[in-house]
Amino acid sequence: MKLIKQGAEAKIYLAEFSELYFDYPIKVIVKERIKKRYRIPEIDLKLRKERTIREARILRRAKEFGVNVPYVFEVDTKNMIIVMEYIEGERLKELLEKLPMEERLKVCREVGRQIGKLHEAGIVHGDLTTSNMILREGKVYFIDFGLAEFDDTIEAQGVDLHLLKRAMESTHYKWFERGFEEVLKGYIEIRGEDKGREIREKIREIELRGRYRERSWITQ
């Protein structure tokens, strides 16, 4: 088992399935939520357990709604561990920049469809960036649901998409407007025109709020 990432909340390990269970030729991700020494131990334990269970439930519900996410093999609430499928492929962050424009836009539309299904399930990802999306065998997969929540409000869904737009503007700045428009078209294919208009209006509203705050800060 190899440590591949350590964040503020969790350690991420890559392991062979056979290391944990029985002989089977696949790899798995082992996500361990780490203790916070600054927290009261009882509160820390409660929070880590709640977040471990919530993430596993979110992944299960997302899959039920047809979202491409890792399959969960095990949830260990004693050690705060989730064992899940390793999605082997190429991150969209790098892949999109190598594809011809027509192919990029097709992938972006599929990203939108996947987000639409996720929001239909009453889930917001909380960290939608092309770094958390992987293309495997022609399918777009979402990973890293550590910040995800059960939330079906238009505000939360608008924030989810707004964060993706900002991330695309930063990473894919030369063509992000065309790309994000395709994301919205894919989203509308799943959720319908009425919800599409509602989400576009919410994204504009969120952007205006952000600009107002920036102007207020500058004039202070």
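Any Cβ shown, glycine's included, is placed from N, Cα and C.
Residues or ranges marked as domain 'Protein kinase' by Swiss-Prot on the basis of sequence analysis: 1-220. For the domain 'Protein kinase' (1-220), the model gives a mean pLDDT of 94.
The ATP binding site feature in Swiss-Prot is assigned to Ile4, Lys5, Gln6, Gly7, Ala8, Glu9, Ala10, Lys11, Ile12, Lys27. Here Ala10 (ATP binding site) comes close to Lys31, Glu32, Arg33, Ile34, Gly146: these same-chain residues lie at least six apart in sequence, with C-beta atoms under 8 angstroms from its C-beta.
Around Asp127 (mutagenesis position), taking its Cβ as the centre, 18 other Cβ atoms fall within 10 Å, counting all chains. Looking at Swiss-Prot, you'll find the mutagenesis Asp127 to Arg noted as follows: Completely abolishes ATPase activity of the KEOPS complex and completely impairs the tRNA modification activity of the complex.
Residues or ranges marked as active site, proton acceptor in Swiss-Prot: Asp127.
Rounded to a whole number, the distance between the Cα atoms of Ile12 (ATP binding site) and Asp127 (mutagenesis position) is 17 Å.
If you count neighbouring Cβ atoms within 10 Å for each of the binding-site residues Ile4, Ala8, Ile12, the highest count belongs to Ile12. Pairwise Cα distances among Ile4, Lys5, Gln6, Gly7, Ala8, Glu9, Ala10, Lys11, Ile12, Lys27, the recorded ATP-binding residues, top out at 24 Å.
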